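Peer 1: Sharing a structure, written as structure tokens. Questions coming.
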Amino acid sequence: MDLPGNDFDSNDFDAVDLWGADGAEGWTADPIIGVGSAATPDTGPDLDNAHGQAETDTEQEIALFTVTNPPRTVSVSTLMDGRIDHVELSARVAWMSESQLASEILVIADLARQKAQSAQYAFILDRMSQQVDADEHRVALLRKTVGETWGLPSPEEAAAAEAEVFATRYSDDCPAPDDESDPW
């Protein structure tokens, strides 16, 4: 009787074998760098220093878009695609209820997302405008297309949304932050 075997028992996967004969990892897959040998990054004393500099350069290239509420209790930073990178809270949020804090974080995060996506809109529009030689009619069509096709807010729309939220959500009688004791 001929029983079906396990597909992994054959040598069909030798081309994607990431481990050497001794079982040690032979290759690494880095989403930024790609696939490379695991032995190459740490060979030589100068490469450690160069690797650290490359990480620093990469970190500096990441654009963050931050929105802080007027009372300066919540600050949200997002990446260009609108994903939240981090949220900073002032010590004064201890006086807020959980639902108030959650609501505040969501409102500020949405404004930060719009701000970041408006930068994405401006970047795409700038690159595409270069392709049409800055012809005003074509740029106007591009502006409409970028906004409608990708659903990205323009910088003007993002600024208007922030101004509207700040005007309606926060009154002028909100207490001014104490700059000496405030960590922000």
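Cβ from N, Cα, C; glycine included.
Per Swiss-Prot, mutagenesis W19 to R is noted as: Absence of EspD secretion. What Swiss-Prot notes for the published mutagenesis of W27 to R is this: Absence of EspD secretion. Experimental mutagenesis is annotated in Swiss-Prot for P31 to A, with the remark: Decreased EspD secretion and small reduction in cellular EspA levels. Recorded in Swiss-Prot as a mutagenesis result, R138 to A carries the remark: Absence of EsxA secretion. Decreases EspD stability. The note that Swiss-Prot attaches to the published mutagenesis W150 to R is: Absence of EspD secretion. Decreases EspA levels.
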Peer 1: What is the interatomic distance between the Cα atoms of R138 (mutagenesis position) and W150 (mutagenesis position), given in whole Å?
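Peer 2: Approximately 17 Å lies between the Cα of R138 (mutagenesis position) and that of W150 (mutagenesis position).
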Peer 1: Return the residues near W150 (mutagenesis position) by Cβ distance under 8 Å, restricted to its own chain and a separation of at least 6 in sequence.
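Peer 2: Y121, I124 - these are the non-local Cβ neighbours of W150 (mutagenesis position), listed in sequence order.
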Peer 1: Would you identify the secondary structure of W150 (mutagenesis position) according to DSSP, in three states?
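Peer 2: W150 (mutagenesis position) sits in a helix per DSSP.
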